[in-house]
Every structure is written in structure tokens, then in C-alpha cells.
Amino acid sequence: MKLPIIFLTLLIFVSSCTSVLINGSSDEERTYSFSPRASPFDPRSLNQELKIGRIGYCFDCARACMRRGKYIRTCSFERKLCRYSISDIK
């Protein structure tokens, strides 16, 4: 009878300690520093990311137009605008 009681007591103690440790580690404030020497900023890579996003958005716009059976009329990444033509694809 003593063995199950000791086991349950240890289980409760261990579970309470782990929950305290988990809550303590998640409450810590995390700071991220940027070191230009360690990782230099490359504006061309940012420009490439924007181009990829623009191409991806317009590609999705074109697919949506084709699903409707229409031609693509306007695709504006900056304004998030996708318009298709009135005429159907022949």
C-alpha cells in the first residue's frame, strides 16, 4: 500500500516541478541583437524576396483567372489587386 502512495507523491512532485520550470522559461524576455559584422545586410536579397512575393502573388492571380475561364487584366502586388477580363478564354 505504501508503494503506490510513494509513487503518486513522487509523480505529483515531479509534475509540479516541471510545470514551474516550463512557465519560468517561457516568461523570460527574449532579445535579439543584430550584428552587421556577423550577418551583413544585403539589400539585393531583400529586393529578391519582394520579387518572389510579387511573382507568387501574380501567379496565384493568374491561376484564379484561369479557373474562371478569363484572361488576367491587372495584377498589382502593392495594392493586392487582381482583376480579370470580361471576355472568356477561347
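Cβ coordinates are placed from backbone N, Cα and C, and glycine is handled just like the others.
If you look for the noted substitutions, you won't find them, since the model keeps the original residues.
Take the CB of Tyr84 (mutagenesis position) and look out to 10 A: across all protein chains shown you find 20 other CB atoms. Under its mutagenesis annotations, Swiss-Prot gives Tyr84 to Cys the following note: Gain of pollen tube attraction activity.
Secondary structure at Tyr84 (mutagenesis position), taken from DSSP and collapsed to helix, strand or coil, is strand.
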